[in-house]
Amino acid sequence: MRVLAVATPALGHLFPAVPLLWALRARGDEVLVVTGGDALRVAEAGLPVVDALPGETLTTLFGAYQETDPAFFVALRRSPMTTLRDLAPVLAYLAGRLLEPARRAAERWRPDAILATHGQAAGAVVAAEHGIPLVEHGFGFVRSDGAQEAVRQLLAERLGPAGSEPPPERYFLDIAVPSMTSAIEGMSLRAVPYNGGAVLPLSGASVGGRPPRPRVLVTAGTQLLHTHGAGALAWLPEVAAGHEAEFLLAAGGADLRDLGRLPPHVRVLDWTPLATVLPTCSAVVHHGGSGTTLAALAAGVPQLVSPALADNHINARAVADRGAGLETAVPDATTLTALLREPAFAKAAREVADELRSLPAPADVAARLHTAFGLPTTQGDA
């Protein structure tokens with residue numbers, strides 16, 4: 001089977017789908033990814049990728065869209081999104097930019113199925129045009145609320161009726177934790193964290209168990225520090241200075257000069273796979289990104305979430321409502337201490353980790369997709 005993955009050019013949208021794409025490859029299926037910007041890093045996962053948007057990043061794409069619809073982001077800041085449908089206008093813009101490259105890739109490569117990241121309608125249009133199944137892959141706790149249909153309708157205003165036609169078959173893979181959401185959409189899939197790879201020193205923070213002293217991981221994800229600067233972490237020097245914990249700051253190579261001199265027990269890490277560091281930590285403080293949220297849940301680590309953008313507040317609320325962490329506008333020492341000292345948070349986080357391990361693994365879902373498509377289910381027979 002050949003699977004063409006059409007992905008919104010954002011790590012947070014594409015990286016959650018990497019384990020399923022690996023599972024398909026391990027079965028002997030062929031995979032080709034069409035995306036752009038930072039999401040081209042998926043090539044580091046051993047997956048072939050087509051650069052559909054040469055020279056573009058998510059920041060430049062958002063900037064270009066803002067020029068055409070300046071009121072959209074203003075309205076979004078005033079009234080945060082509640083479902084993915086709220087992002088339909090910008091998702092339609094991104095789909096429009098990806099559509100022709102995705103069409104060309106499909107014409108040349110002739111896939112048997114399309115995998116699209118959540119709300120990425122370019123994949124849906126191509127699946128409909130070729131009469132092949134669409135698999136839409138979720139990336140967190142945000143619910144669809146008809147986002148795919150809304151985005152296709154906006155595309156149809158430019159493409160004509162063909163743009164609104166649905167694929168012949170559609171499957172949705174939901175990586176949200178069942179106990180932390182109102183209802184699972186489609187097929188449940190275990191969230192297996194993928195944050196890239198790294199060469200790790202045996203003596204470093206990423207190998208081994210938790211140290212005797214509490215260790216707190218601090219991260220602002222893949223976008224926030226680069227788009228908003230170190231000001232997103234302005235709280236850190238003061239909180240760390242008066243706290244007993246050791247702090248690991250996963251900065252991803254961002255410019256931190258505006259933070260000034262950091263206390264000696266704050267260690268700055270470059271790009272670091274969170275899944276390798278989190279098991280050594282007693283807590284994580286972050287912005288509410290889906291990838292970080294799910295990685296912490298998989299590791300059973302309590303979270304202090306200060307939501308920043310887009311769906312961040314949805315993830316923060318899911319964590320807080322489950323008792324696996326706390327939500328705060330600005331992290332402070334008192335709240336962090338409460339998170340570390342109250343055992344109920346760690347207990348709830350471990351319960352969620354156990355729940356995640358009970359969900360269908362990517363290999364299981366890959367086999368189910370073969371069955372759904374009427375293809376052989378024995379590994380290697382596809």
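Yeah, the Cβs are placed from backbone N, Cα and C, and that goes for glycine too.
Original residues fill every noted site, and no substitution is shown.
As a published mutagenesis entry, Leu309 to Ala, Val or Tyr appears in Swiss-Prot alongside the note: Increased transfer of L-olivose.
Under its mutagenesis annotations, Swiss-Prot gives Leu309 to Ile the following note: Increased transfer of L-rhamnose.
Recorded in Swiss-Prot as a mutagenesis result, Leu309 to Met carries the remark: Increased transfer of D-boivinose.
Asn312 to Thr or Gln appears in Swiss-Prot as a published mutagenesis result, with the remark: Increased transfer of L-olivose and decreased affinity for other deoxysugars. Look at Asn312 (mutagenesis position): DSSP puts it in a helix.
Quoted from Swiss-Prot, the note on the mutagenesis of Asn312 to Ser is: Increased transfer of L-olivose.
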**OP:** Starting from each candidate's C-beta and looking 10 angstroms out, tell me which of the mutagenesis positions Leu309, Asn312 has the most other C-beta atoms.
**Re:** Asn312
